[in-house]
Amino acid sequence: MSDNIRRSMPLFPIGIVMQLTELSARQIRYYEENGLIFPARSEGNRRLFSFHDVDKLLEIKHLIEQGVNMAGIKQILAKAEAEPEQKQNEKTKKPMKHDLSDDELRQLLKNELMQAGRFQRGNTFRQGDMSRFFH
C-alpha cells in the first residue's frame, strides 16, 4: 500500500482531529461547509478525517493565524492543489522532448513519407507494374 493511499484513508473522528489541530468542532465544520476540506462519512454519517485532512486543517490554521481571510485561503489551497498537476504534466511532456540527430530526423521523415505514399495510392501496385498490362 503506497504512502499516498495510507495518508488519504479516513481514520480519525472529529474529536481526535480537534485534539491534533487544536481547532473546535465548529471551526472544522465551518471549513468543511466552505469547501476547504472534504472528510469522508462513516455508515452512521459521522465525519472521518484522513492524514491529508489533518495536514490541510493545520495549514488553514496557520494561514488564519497569519491574518489570511477565507477567500485568500481558498486561493492559496487551490493553487497548491494545482501545482502537483502542473508538475505531473511537465514530467509527462519532458520524456517526449529530445533533440534528434540529423540522421534520425532524415529516417523519421523518410518513414513518414513512405507511409503517406502507401495510403494515398490505395493499392500496392507501383505505377510501372500497371503499365505492363496495357501495352
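Glycine is no exception: its Cβ is also placed from the backbone N, Cα and C atoms.
None of the noted substitutions appears here; every position holds its original residue.
Residues or ranges marked as domain 'HTH merR-type' in Swiss-Prot: 11-79. Looking at Swiss-Prot, you'll find the natural variant Met96 to Val noted as follows: In strain: PCI 219.
Residue counts of the domain 'HTH merR-type' (11-79) by helix, strand and coil are 42 helix, 6 strand, 21 coil (DSSP-based). Confidence across the domain 'HTH merR-type' (11-79), taken as the mean pLDDT and rounded to a whole number, stands at 94.
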